[in-house]
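Working notes for the structure below.
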Amino acid sequence: MLEICLKLVGCKSKKGLSSSSSCYLEEALQRPVASDFEPQGLSEAARWNSKENLLAGPSENDPNLFVALYDFVASGDNTLSITKGEKLRVLGYNHNGEWCEAQTKNGQGWVPSNYITPVNSLEKHSWYHGPVSRNAAEYLLSSGINGSFLVRESESSPGQRSISLRYEGRVYHYRINTASDGKLYVSSESRFNTLAELVHHHSTVADGLITTLHYPAPKRNKPTIYGVSPNYDKWEMERTDITMKHKLGGGQYGEVYEGVWKKYSLTVAVKTLKEDTMEVEEFLKEAAVMKEIKHPNLVQLLGVCTREPPFYIITEFMTYGNLLDYLRECNRQEVSAVVLLYMATQISSAMEYLEKKNFIHRDLAARNCLVGENHLVKVADFGLSRLMTGDTYTAHAGAKFPIKWTAPESLAYNKFSIKSDVWAFGVLLWEIATYGMSPYPGIDLSQVYELLEKDYRMERPEGCPEKVYELMRACWQWNPSDRPSFAEIHQAFETMFQESSISDEVEKELGKRGTRGGAGSMLQAPELPTKTRTCRRAAEQKDAPDTPELLHTKGLGESDALDSEPAVSPLLPRKERGPPDGSLNEDERLLPRDRKTNLFSALIKKKKKMAPTPPKRSSSFREMDGQPDRRGASEDDSRELCNGPPALTSDAAEPTKSPKASNGAGVPNGAFREPGNSGFRSPHMWKKSSTLTGSRLAAAEEESGMSSSKRFLRSCSASCMPHGARDTEWRSVTLPRDLPSAGKQFDSSTFGGHKSEKPALPRKRTSESRSEQVAKSTAMPPPRLVKKNEEAAEEGFKDTESSPGSSPPSLTPKLLRRQVTASPSSGLSHKEEATKGSASGMGTPATAEPAPPSNKVGLSKASSEEMRVRRHKHSSESPGRDKGRLAKLKPAPPPPPACTGKAGKPAQSPSQEAGEAGGPTKTKCTSLAMDAVNTDPTKAGPPGEGLRKPVPPSVPKPQSTAKPPGTPTSPVSTPSTAPAPSPLAGDQQPSSAAFIPLISTRVSLRKTRQPPERIASGTITKGVVLDSTEALCLAISRNSEQMASHSAVLEAGKNLYTFCVSYVDSIQQMRNKFAFREAINKLESNLRELQICPATASSGPAATQDFSKLLSSVKEISDIVRR
């Protein structure tokens, strides 16, 4: 019996038994060898002998002698069956080296080259796995026991080998070093000539390792066979060779079926082309792409049937289907963080290969990755893939792409590159980390671009390690050149957890969350959606873990990938979620979605400063440079704030005022954390996330103001904003349901209309362009253009400037009147006063602030008196219409007139109210708005700021938080009131004075532009826009470079701008709409520069240069319209 056991373990005599071999001997005596009920790994380990092949026989030096690594069954075409461990002699290779002709004792034939290895190579050892990533090694050992190990070569550093050893639930990695004399060692005291000797030594004694090497990890996955035949380029197959079985799903051009290749008894996937489709060329291009790519993590093409329709593409069959469904339905105990990271690593490896081959995928998403045995993942669906001949590929007009996975530059310009695939990989990584959640939950497809434009990014998923989230954020850099390459991403996965394991990191993250849960704020702040109802749903998905049907908001009911994804995603109960917020009872958590109007408000109050920054729904830059707390900010600071960095307030910038700014109270892009905890991302990532606002950091000062805002009014279109104007970015979270009607509803410079008409920006704008957008008006371009002039010289006083150009005439008085209730910047006492006023429903008039005296900044007393005359005259004309609202609204300072909308319509759009006001009233309100710009900033700062923020979404939010349902919301949330503007007054005096001439110009311009203000989007046709472009080109050609040329060109440009803004909603295709918005934005920028030109440039060449830019933008508009 002893002799049998000695033979079993490969020892010649008892003396040859090592301590390790003794262990195997005892196991062999107690159990049968390779019994059927034992796991494969243990049965192999029981037979494994560390001294195997330590001494090479004389025949093993033959270079043509190979050994089989896997079993292979012959299936025609002169192939040869081989069994694992069998020796064979190689006679030659086919044209591409993927098949070799071999001879064994059983005969001669073709075998796959990657199924055999030279008899004297390392691959013959069961413990040597070749090039394997660190993450893959941890995955391969995840089901092992103490002493399970493997030896691998680094994927990123060829030639560098390591030992990966599992012990007590963790995998340890030891680098194998090479001494100067060529010997190998892990511990410098023990050096060896060969790797096999080193492994044998450490199988007997630990000698620096955590434990001895006992059980080699099995090689689970056979390599992919590239092509089922050694014959040259044999892709065309006989249709009769395929037996079609059941349908697996639908693809872009047809359907996918499971089939059997009868010739080889091989299960395959068959993609068919719909007979009535005209996409034959695209379908065949997909097959051509697949012929060129061969990688273990890319789905392999087996053949095509293209002689006659229906056309087939036959690929290898992946057992577990697409990754998206697999993640949603898997056992999360089995598919742990280690497995998820392993999957992500495989995908990055495949994309690195495509990157090197100059291919782009263009549709990278979880739904287009397939899962096989042992969590093998392969990238599939190359229907949109292209071989890159240049740096970018421009898709044809009308091409469809999955918006939520598509990079911004691709949405705006139809241009794709490998960097746009990197963006999609970041979204795919988010899908993996959330077990298949739909990206941007609760956010409409039409809103995604605008959110991204404002640097909004998805929050970090629960339990996601910081390093993984940093990688996601790196993939989501706005500028494509700032994104990493797939080679860098793959390398990052390789080195991401050198000092720890992902399991430890995930447990640490979940532990942090659990600690927060004990403190009552364990909930991760929900994604900020863009609509009132979806905002409430987003809150529910955090508050109701026991109601998975509430998890996905709008994202579940929409087709996120256009035609590529089913319209309805499966419900996803989330795995790791803290208990519901203790402040909400069970009934509240289970309320129907439409009833839960104020849930998010309670969440914000509960978490105070930890609520995530919502995506602003106004113009990308409209409110950014108007942060209320940046009253002392310099012009450079304002520019930095406009260009993407966090919108930190002056308080946040000073640790003494807001220590939380540095210890973790800030919230980057929707992810929330507790004060005192380390941030989710490293400091360098903070610069990339501009959705961290001062309103979050300064929320403590406003707690008293929030005390009366337990619930939001459902009538308010922006129900996600906490009380107080300091929450500037909360104001524009929501959009109207009906996007086409949004433009009509909020037609004049209001958030809704302007947002739907706002040009998309594929690139981040400069600070000036953001400043320009602050008060942009869709219906009154001329005033907005002048507004730019004003802002150019008043950068230092942005917080208190008004924006008549962007304020609807009938909205202007409301802005002035509301200034008292929403000027948190003016001090805590002022905020408390405002809070009391709004909490009481504004039933009684509050003490109005003294009327601002004559303008110290540059207006004469006469002009100031004229202001008052116009105001009183205007208020005398409109009291009858606004009588109902005046009874409820908190009175404004004396100067503001009573030009407001009807009472009881809190969500009414400003443009609608403007329509009710009538022509004369509008003109007077406009005049008032212009005059208000020039009031003394030190004394009329609040009124000025009331004009400064005309964006309606922001408008109703603050006030509605504390008002009873019947109280109308006044669209003024003067967020940027300058309570202490005295330091800036000196700087502003000359700048405002310099713009006195432009004020009068603005008045006349506004009067002339009154009709366009009421233009409905449906009345502007394609022909009107084209005629307007021709008129502008004609004006440019007829005019010389003299000063007089500007007025004519400017007028034609403003007409074109007005028509374009009204026409944008008529464009049905999303891609063209994005491009058209960008073109409108360029046009406006050029017009603004042109208007400034007479005052700032006297040289002809400057004007010529402006004209050339203007012509370029006009041509772009014309091209898009003709498209």
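Heads up, residue numbers simply count up from 1 along the chain you see.
Yeah, the Cβs are placed from backbone N, Cα and C, and that goes for glycine too.
Model, not experiment: these values are computed from the prediction.
Some features that Swiss-Prot has for this protein:
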| type | residues | note |
| --- | --- | --- |
| ACT_SITE | Asp363 | active site, proton acceptor |
| BINDING | 248-256, Lys271, 316-322 | ATP binding site |
| DOMAIN | 127-217 | domain 'SH2' |
| DOMAIN | 242-493 | domain 'Protein kinase' |
| MUTAGEN | Pro112 to Ser | Strongly reduced inhibition by GNF-2 |
| MUTAGEN | Tyr139 to Cys | Strongly reduced inhibition by GNF-2 |
| MUTAGEN | Thr315 to Ile | Loss of inhibition by imatinib. Loss of inhibition by GNF-2 |
| MUTAGEN | Ser446 to Ala | No effect on basal activity, but abolishes ionizing radiation-induced activation |
| MUTAGEN | Cys464 to Tyr | Loss of inhibition by GNF-2 |
| MUTAGEN | Glu505 to Lys | Loss of inhibition by GNF-2 |
| MUTAGEN | Leu1083 to Ala | Loss of nuclear export |
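Summarised by DSSP class, the composition of the domain 'SH2' (127-217) is 17 helix, 31 strand, 43 coil. Neighbour counts were taken at the CB atom with a 10 A radius for the mutagenesis positions Thr315, Ser446; the maximum falls on Thr315. With a 10 A radius on its CB, Leu1083 (mutagenesis position) counts 27 other CB atoms from all the protein chains. On a Cα basis, Ser446 (mutagenesis position) lies 34 Å away from Met318 (ATP binding site). Here the recorded positions are Asp363, Glu505; the one with the fewest Cβ atoms within 10 Å of its Cβ is Glu505.
The subset of recorded positions (Tyr139, Lys271, Thr315, Ser446, Leu1083) lying with their Cα within 10 Å of the Cα of Glu505 (mutagenesis position) is empty, i.e. none. Lys271 (ATP binding site) falls within a strand when secondary structure is assigned with DSSP. Within the set of recorded positions (Pro112, Gly254, Gly321), the lowest number of other Cβ atoms found within 10 Å of a Cβ is recorded at Gly321. Other Cβ atoms within 10 Å of the Cβ of Lys271 (ATP binding site), summed over all protein chains shown, number 26. Cys464 (mutagenesis position) has a Cβ environment of 24 other Cβ atoms inside 10 Å. Distances between the Cα of Leu248 (ATP binding site) and those of the recorded positions Tyr139, Asp363, Cys464, Leu1083 are shortest for Asp363. Take the CB of Met318 (ATP binding site) and look out to 10 A: across all protein chains shown you find 22 other CB atoms.
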